[in-house]
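Only one structure is covered here, and it is reproduced in the block below.
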Amino acid sequence: MDNSSVCPPNATVCEGDSCVVPESNFNAILNTVMSTVLTILLAMVMFSMGCNVEVHKFLGHIKRPWGIFVGFLCQFGIMPLTGFILSVASGILPVQAVVVLIMGCCPGGTGSNILAYWIDGDMDLSVSMTTCSTLLALGMMPLCLFVYTKMWVDSGTIVIPYDSIGISLVALVIPVSFGMFVNHKWPQKAKIILKIGSITGVILIVLIAVIGGILYQSAWIIEPKLWIIGTIFPIAGYSLGFFLARLAGQPWYRCRTVALETGMQNTQLCSTIVQLSFSPEDLNLVFTFPLIYTVFQLVFAAVILGIYVTYRKCYGKNDAEFLEKTDNEMDSRPSFDETNKGFQPDEK
């Protein structure tokens, strides 16, 4: 009998009508390629973020760390706790809760630095908070995950991939450190790298969505609970960050800065950690959450920007600045012409 007429060309064992066809490894290859590309692009984004850090100003905030300390409490206190409360209250699956917590433990994103400039925030504080949260995430993310996932780990329903998370965070810190060095030695080149990195960050999000849509097609059947968490989480971060900063006696412009740094997470990092840490079966359940958070953190950031612009127009620029001077800290507020120039237009 001619087996070639009934067996596929790639069959390995044929006997009559019975054939053994090897499983397609296309998804496995694509998954490996995606993980590698995401890691490289994320390293480029974080390298560019480091190029936005001026070492002497960063050290200045370290010497007067009250603003950074408030930001630290927001970043690694409020956000993980909020993620835990939302996860327990909504009753989502343990693996989904872990991803929500990873998002809550992620450091601030570079987008907050741009928005801080647009809302007349403290640019030096914004960049310093982003840098500090990125460096501290190396220890704080595993610690927060250990504390908040204990109820699921002890019950045996989930295993936290600390090794993958640790490798991702180490790979994150090294490019930031190199970027800081480049900005210290070659500030003009660092400014160009920063702009390239901003574009790379957008490409990274699009790439995650497109390739992820191919690999994890069932992930796009999104539970309403994840939509609800993805909506509430960023607005809770913005609001709680603002009120905690105000409660700590920070001036209005720093309150706006802390609010943005708290609510705007590094979603590219979260997506990369999730991609590297979970099995394809788990990714089908959780892959879309970082994208949901990305959408709503940008939506609410745009709302905040719109409210602030309206406020400035209603009060007038001079009146608005006068109101902020009542904080008695305007004399110490850095001038935008003298602060971080990464987001300034090139001089002609």
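For all residues, glycine too, the Cβ spot is worked out from N, Cα and C.
Quoted from Swiss-Prot, the note on natural variant I29 to V is: In strain: NZB/BlNJ and C57BL/6. Natural variation at this site is recorded by Swiss-Prot as T36 to S, annotated: In strain: NZB/BlNJ and C57BL/6. What Swiss-Prot notes for the natural variant I40 to T is this: In strain: NZB/BlNJ and C57BL/6.
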Among all chains shown, work out which of the variant positions I29, I40 has the most CB atoms within 10 A of its CB.
I40
Distance from T36 (variant position) back to I29 (variant position), taken between C-alpha atoms, in Å:
11
Taking 10 A as the limit, how many CB atoms besides its own sit near the CB of T36 (variant position)?
11
